[in-house]
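All remarks here apply to the structure that follows.
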Amino acid sequence: MGNSGFYLYNTQNCVFADNIKVGQMTEPLKDQQIILGTTSTPVAAKMTASDGISLTVSNNPSTNASITIGLDAEKAYQLILEKLGDQILGGIADTIVDSTVQDILDKITTDPSLGLLKAFNNFPITNKIQCNGLFTPRNIETLLGGTEIGKFTVTPKSSGSMFLVSADIIASRMEGGVVLALVREGDSKPYAISYGYSSGVPNLCSLRTRIINTGLTPTTYSLRVGGLESGVVWVNALSNGNDILGITNTSNVSFLEVIPQTNA
């Protein structure tokens, strides 16, 4: 065992040995390792520090060995700030989203200095209109279906752009289907068709479509509304033609010009 043996230190029997093995350990302890008990046999383990914790090991053979565990104030400070920052900013972001999105939308759709409003072509319809025309299998591919409730002329500002068309019509009828048809001037049949329903009370019937522009020439469109094979449809009114809640109600047709994104 080399320099090995026993000696009496005060009242304690001490053992000193070179390359001693404890339990099932197969090699001597290395620098800064300690013996760690387990549920079976001891093992050699090395203590390490995690974020925010400082670990100082003094194992100079000429001095008393020591292990000092403390708090790394700088790292702990940064960790705490990061955690709090994430939570605070997350809460602020949620609050901003909840409280200001509508304000932003209202701003960009009402401020005439912003380009988005200029891109919209809005056509409000405020009259009460009785639509006696019907849409049937015989006339759906013609221009005879339904009743025209409005005409709209729009001029593209950019060749190759497209119009996103949105029609929201307040319609009432005795229970049954409602048909909306968008007609482009010069065509022999509707450009787009949509369907809605009324159970005797006013309902919002919508049509959504896109129109690709090939030039800068003004084009006129019309919107036709009618019952699905039967029934009279009222626009902006109750199914008997009276005002809804005694006030003027407004349907709307809008054209939004957009330019498709390219990879160029």
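Cβ coordinates are placed from backbone N, Cα and C, and glycine is handled just like the others.
Don't look for the substitutions in this one, it keeps the originals.
According to Swiss-Prot, the natural variant Gly90 to Asp carries this note: In plasmid pCHL1 and plasmid pCTT1. Listed in Swiss-Prot as a natural variant, Thr109 to Lys is described as follows: In plasmid pCHL1. According to Swiss-Prot, the natural variant Arg138 to Ser carries the annotation: In plasmid pCHL1 and plasmid pCTT1. Swiss-Prot documents Tyr191 to Cys as a naturally occurring variant and attaches the note In plasmid pCHL1 and plasmid pCTT1. Under natural variants, Swiss-Prot gives Val201 to Ile with this note: In plasmid pCHL1.
When secondary structure is read from DSSP and collapsed to three states, Tyr191 (variant position) falls in the coil class. Spacing of Val201 (variant position) relative to Tyr191 (variant position) is 28 Å (Cα to Cα, whole number). When the alpha carbons of Tyr191 (variant position) and Arg138 (variant position) are compared, the span between them is 17 angstrom. Tyr191 (variant position) counts 14 other C-beta atoms within 10 Å of its own C-beta, drawing on all protein chains shown.
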